[in-house]
Amino acid sequence: METPLDLLKLNLDERVYIKLRGARTLVGTLQAFDSHCNIVLSDAVETIYQLNNEELSESERRCEMVFIRGDTVTLISTPSEDDDGAVEI
């Protein structure tokens, strides 16, 4: 392994967990990526966290295919075995 992107190559066609700026996360199957860390996921679940009046709420949506701009990505990992898209923050 020579670069961090080599880790992504190992996870092509595998489920990945991606944390984005703006209190958003995605779990989906990694289909493609480039050197700017732009990512394409299929069968993705996006979770958006919002803090309203000191109460944390989350909304979820499913996407058949989604493109993620690389400059919004803060973390990429494999999801835990019981991960259904929801994570604790």
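Here, residue 1 is simply the first one shown, and the rest follow in order.
Just so you know, glycine gets a Cβ as well, placed from its N, Cα and C.
Summarising the annotation, Swiss-Prot assigns domain 'Sm' to 3-82 and lists sequence analysis as the type of evidence.
Within the same chain, the residues at least 6 positions away from Arg21 (mutagenesis position) whose Cβ sits under 8 Å from its Cβ are Thr72, Thr74, listed in sequence order. Where Swiss-Prot documents Arg21 to Glu as a mutagenesis experiment, the accompanying text is: Sensitive to thermal stress. Decreases binding affinity for U6 snRNA.
Among the mutagenesis results in Swiss-Prot, His36 to Ala has the note: Strongly reduces affinity for poly-U RNA ends. The residue drawn here is the original one. Classification of His36 (mutagenesis position) by DSSP places it in coil, neither helical nor stranded. Shown in sequence order, Gly70, Asp71 are the residues of the chain, 6+ apart in sequence, with a C-beta less than 8 angstroms from the C-beta of His36 (mutagenesis position).
Same-chain residues at least 6 positions away in sequence with a Cβ under 8 Å from that of Asn38 (mutagenesis position) are, in sequence order, Phe67, Ile68, Arg69, Gly70. Here the residue is the original one, but Swiss-Prot notes a mutagenesis experiment at this spot, Asn38 to Ala: Strongly reduces affinity for poly-U RNA ends.
Classification of Arg69 (mutagenesis position) by DSSP places it in coil, neither helical nor stranded. Of all Cβ atoms in the protein chains displayed, 12 besides its own lie within 10 Å of the Cβ of Arg69 (mutagenesis position). Among the mutagenesis experiments that Swiss-Prot reports, Arg69 to Ala is described with the note: Strongly reduces affinity for poly-U RNA ends.
Note on the domain 'Sm' (3-82): mean pLDDT across this stretch is 94.
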